[in-house]
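S.K.: Before I ask anything, here is the structure I am working with.
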Amino acid sequence: MKASAALLCLLLTAAAFSPQGLAQPVGINTSTTCCYRFINKKIPKQRLESYRRTTSSHCPREAVIFKTKLDKEICADPTQKWVQDFMKHLDKKTQTPKL
């Protein structure tokens with residue numbers, strides 16, 4: 001039993017100091033943020049500020065991450081029509097010059 005506990009401690013210590021253990025966690029570097037769940041309902045357009053797509057090979061699925069005016073990030077399914085419409089809306093909004 002003591003040998004098993006010692007082996008477990010050794011393995012955990014080795015894992016903690018391995019290159020993978022020292023890598024940044026998913027979500028700290030914006031280029032590797034992954035979405036594991038998508039919002040089920042539409043977000044009011046007026047609350048949205050911007051969006052970005054996640055296409056990292058480290059992520060299980062492609063996603064669109066909407067950023068709200070309150071600085072929240074919301075994951076959405078890019079295959080949903082409303083998500084595509086909102087992306088087009090935000091694209092037009094950013095292309096329109098402000099006077």
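A Cβ is built for glycine as well, from the same backbone N, Cα and C atoms used for every other residue.
Here's the feature list from Swiss-Prot:
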- LYS41 to Ala: Decreases binding to Link domain of TNFAIP6; when associated with A-42 and A-45 (MUTAGEN)
- LYS42 to Ala: Decreases binding to Link domain of TNFAIP6; when associated with A-41 and A-45 (MUTAGEN)
- LYS45 to Ala: Decreases binding to Link domain of TNFAIP6; when associated with A-41 and A-42 (MUTAGEN)
S.K.: When the number of other CB atoms within 10 A of each residue's CB is tallied over all shown chains, which of the mutagenesis positions LYS41, LYS45 has the maximum?
M.R.: LYS45
S.K.: Just to confirm: which same-chain residues, 6+ apart in sequence, have a Cβ under 8 Å from the Cβ of LYS42 (mutagenesis position)?
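M.R.: Looking at Cβ-Cβ distances below 8 Å from LYS42 (mutagenesis position), excluding near sequence neighbours, one finds TRP82, PHE86.
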S.K.: Per DSSP, LYS45 (mutagenesis position) is which: helix, strand or coil?
M.R.: helix
